[in-house]
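**Student:** Pasting in a structure now, in structure tokens, and then I'll have a few things to ask.
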Amino acid sequence: MEESSLSRAPSRGGVNFLNVARTYIPNTKVECHYTLPPGTMPSASDWIGIFKVEAACVRDYHTFVWSSVPESTTDGSPTHASVQFQASYLPKPGAQLYQFRYVNRQGRVCGQSPPFQFREPRPMDELVTLEEADGGSDILLVVPKATVLQNQLDESQQERNDLMQLKLQLEDQVTELRSRVQELEAALATARQEHSELTEQYKGLSRSHGELSEERDILSQQQGDHVARILELEDDIQTMSDKVLMKEVELDRVRDTVKALTREQEKLLRQLKEFQADKEQSEAELQTVREENCCLNTELEEAKSRQEEQGAQVQRLKDKLAHMKDTLGQAQQKVAELEPLKEQLRGVQELAASSQQKAALLGEELASAAGARDRTIAELHRSRLEVAEVNGRLAELSLHMKEEKCQWSKERTGLLQSMEAEKDKILKLSAEILRLEKTVQEERTQSHVFKTELAREKDSSLVQLSESKRELTELRSALRVLQKEKEQLQTEKQELLEYMRKLEARLEKVADEKWTEDAATEDEEATAGLSCPASLTDSEDESPEDMRLPSYGLCESGNTSSSPPGPREPSSLVVINQPAPIAPQFSGPGEASSSDSEAEDEKSVLMAAVQSGGEEASLLLPELGSAFYDVASAFTVSSLSEASPGVPANPPWKECPICKERFPAESDKDALEGHMDGHFFFSTQDPFTFE
């Protein structure tokens, strides 16, 4: 640590010290609580020291401890921490003012506490005056501060336990709500998954429906194409059929023509054959005629010889030759007539050949037309089969599509209904989730508020606990001091009791002597009137302090070996304030009234001392003398006997003059003294054991 002048840390944004007491008890641990502002990075090199108020340098510390490094916080809230100063390093008690100071590793003071002192506790500082809640009485209760603090600590602990139970209940509720939210989220995820699956199925069915629609459109288009092709083929077939019919008609006509030509050819051939046969016959006849002519020529030559002989025969032959010539002319004419017939036959043959060729061509064309027709018929049949197959498939697809469409409609309706149900369910779940999130947010807010309040209560409880520990330590120290003082007072009381017994014996002796003198001078007093009681009362009023004992204060309590002062000299004037417990009273009415008034005065002084506090009462013990002893021992019954002369001197009970509590007449003296001591002294037992 480097030496530097102290700079006053600002109260805003610096380290704040919590619940710093004005005084601390030495020889006990001192716990220092502080909070670090948000954003402060604590270090192990930071330290907290106890400085004098006037200290101007960080090296002028009395003692210091290293600061504790708390766990890192991420919520931006201040960090609470605490350190302890050991009792052996604390300053000595005195009037010097000290303060806590937080010094960082750079040697800069980041915060300082209000000033405080180290001093021993005083007994009267640990008493607390409480007023009763009900207004029925004006009694002030003087109780130990430790009892009040213990009650407050018990209440704080009970409140902390209630808050912890409430926190546990809220955490259980939050856990249940979280589990319910998780279940709802799981159900929502399942519903969303089912919805996504149904959506996928719906999309798949939509795609299938689209594909089926496209396939149906394609098949419809193909069917239209096929129907158009079929119609076209039917038109072609009809055209071909018409052409074939025309060709067949033409072929039949050609066949008829060919048949007619064939018949005509055959007729012509028969005629030609007949003509040829006739020609051959004519040629044969001509040849025969030629041969005959040759023969005739020969014969003519022979006949020339015989011409004459056969003139007539020649003439005949000439006639026959002429006739033959005419026949030959006719035959030649017929042959000439047969030439156009040959030409016509040749033309008919050529026409028949061309007709045959045309018939062959027509046969070939008819065969090709028949083949085309067969092919067309086969293609038509195949097309019809394909169309029938396509129609069957289309019908099947239409039926399947209708079934799929019905099923799809049903599934779509079911899906729409389920989607509506899922939507309603999702809306309900969303509303439930929103409500649960709102409830969880409220619960979180309330839990955060409870946590904050619990942390605050915890901090305050820790501070109160530390304060209670400190006060408990102070109370224990004070109780030890009070116990010592009580022991000293008990010793002094025993000494006072011994001294009072001696004084009582002396007073009895003096009273006996005085009563003897009073009995001797009774006649003189009767003649002199009431002057003697008046003078006696005046003497009592003039010197009441002669009956007082020397004062024993708390300042002399340390000298436990000192003995009480000895009895006064017999020659000193002694005034009896309360002679009733010493011997029977035989004095007159004036003395009784004087003794009663003085007893009432002493009783009022005693009650005032009791109400003002135990210390004053203890200080008045020596001054009250035998009267206080008689009251404390519960043997004073003179007031009762004087108040009611007709009642017996010994009542059936013993009464405490402070709290008016009655005890049996056979009660022990020590018990009554202990009861009286309870009004002025604390118990030596610890009020509670703090763990």
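Note: Cβ is positioned from N, Cα and C throughout, glycine not excepted.
According to Swiss-Prot, the protein has these features:
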BINDING   Cys656, Cys659, His675, His679  Zn(2+) binding site
MUTAGEN   Phe17 to Ala  Loss of interaction with p300 KIX domain; eliminated the autonomous transactivation function
MUTAGEN   Val20 to Ala  Reduced binding to p300 KIX domain; severe reduction in the autonomous transactivation function
MUTAGEN   Val20 to Pro  Reduced binding to p300 KIX domain; severe reduction in the autonomous transactivation function
**Student:** Under 8 Å between C-beta atoms and at least six apart in sequence, can you list the same-chain neighbours of Val20 (mutagenesis position), or say none if there are none?
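**Tutor:** Val20 (mutagenesis position) has long-range Cβ partners Cys32, Phe100, Ser113, Pro114, Phe116.
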**Student:** Note down the number of other Cβ atoms within 10 Å of the Cβ of Phe17 (mutagenesis position), including every protein chain shown.
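**Tutor:** Neighbour count, Cβ to Cβ under the 10 Å cut-off: 19.
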**Student:** By a 10 A CB contact count over all chains shown, which of the binding-site residues listed here is most packed: Cys656, Cys659?
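**Tutor:** Selected residue: Cys656.
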**Student:** For His675 (Zn(2+) binding site) and Phe17 (mutagenesis position), what Cα-Cα distance in Å is obtained after rounding to a whole number?
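**Tutor:** Rounded to a whole number, the Cα-Cα distance is 45 Å.
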**Student:** Rounded to the nearest angstrom, how far is the Cα of Phe17 (mutagenesis position) from the Cα of Cys659 (Zn(2+) binding site)?
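**Tutor:** Approximately 46 Å lies between the Cα of Cys659 (Zn(2+) binding site) and that of Phe17 (mutagenesis position).
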**Student:** Would you count the other C-beta atoms found within 10 angstroms of the C-beta of His675 (Zn(2+) binding site) for me?
**Tutor:** 17
**Student:** Check the DSSP secondary structure of His675 (Zn(2+) binding site), expressed as helix, strand or coil.
**Tutor:** helix
**Student:** Work out how many Å separate Cys656 (Zn(2+) binding site) and Phe17 (mutagenesis position) at their Cα atoms, rounded off.
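**Tutor:** About 50 Å separates the two Cα atoms.
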